[in-house]
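What follows is one structure encoded as structure tokens, with my remarks underneath.
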Amino acid sequence: MSSSMWYIMQSIQSKYSLSERLIRTIAAIRSFPHDNVEDLIRGGADVNCTHGTLKPLHCACMVSDADCVELLLEKGAEVNALDGYNRTALHYAAEKDEACVEVLLEYGANPNALDGNRDTPLHWAAFKNNAECVRALLESGASVNALDYNNDTPLSWAAMKGNLESVSILLDYGAEVRVINLIGQTPISRLVALLVRGLGTEKEDSCFELLHRAVGHFELRKNGTMPREVARDPQLCEKLTVLCSAPGTLKTLARYAVRRSLGLQYLPDAVKGLPLPASLKEYLLLLE
């Protein structure tokens with residue numbers, strides 16, 4: 001082997017070793033106790049190198065280190081790069097930390113980036129009920145009705161967990177409440193699936209009431225019969241049967257139609273400008 005080739009190989013190995021140490025330092029796995037992120041980058045660590053499935057920027061978001069996220073971006077980390085799971089750093093940040101989300105968005109992160117399952121960061125923020133991340137993403141242009149591989153929206157993801165705070169914010173931004181996924185489920189039916197497992201709390205009940213107000217009318221029955229899992233809970237079955245049997249009133253159906261006609265915008269601001277009495281504005285905003 002020529003000396004020049006040996007030097008090149010040694011240089012590559014050294015750079016790889018530094019990059020691996022960078023990942024470990026960010027994740028607080030102290031193989032080298034005196035390592036710090038800035039010194040490793042100054043020494044030649046590649047801020048865009050992938051180790052296994054991990055990239056430094058994604059790792060910093062996983063541990064909610066906004067200062068480290070900003071440092072990596074300042075040093076050239078690719079803000080929309082994909083890791084081994086085809087996820088961007090924003091997908092991880094959206095689950096955990098508003099500060100990381102804000103930094104990434106400031107540096108040009110795509111709020112509508114898709115992972116391998118076509119999930120957006122907003123799907124994950126809604127699922128984890130990280131309400132401030134939900135709001136930050138929506139304010140930065142995230143699609144409120146983005147569809148994953150199963151045609152589920154962020155509202156569906158929030159509803160299946162009974163995440164009241166996230167559901168409320170998504171509805172404020174005009175989320176479509178009557179969306180149907182590929183197997184016939186709606187946001188409200190996803191929430192019912194949680195309630196029938198006996199996992200509902202007062203917050204989940206409030207979430208159901210909010211979705212019911214937003215949808216105006218819903219139907220869970222097939223050929224007039226409730227699903228078996230609902231029928232196993234007599235009290236819940238009776239409540240849902242009454243709601244499904246009652247036709248939507250003109251008032252509730254008009255509320256749904258008006259909200260939808262306002263389009264994809266922040267509805268509290270849009271409704272505020274309508275020439276309507278205060279009581280009707282509150283009604284449109286699902287406050288009663």
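Note: Cβ is positioned from N, Cα and C throughout, glycine not excepted.
This is the original sequence, none of the listed changes applied.
Taken verbatim from Swiss-Prot:
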DOMAIN    235-288  domain 'SOCS box'
MUTAGEN   S17 to A  Almost complete lost of phosphorylation by TBK1
### Query
Around S17 (mutagenesis position), which residues of its chain at least 6 apart sit with Cβ under 8 Å of its Cβ?
none
### Task
Within the domain 'SOCS box' (235-288) only, compute the mean pLDDT.
93
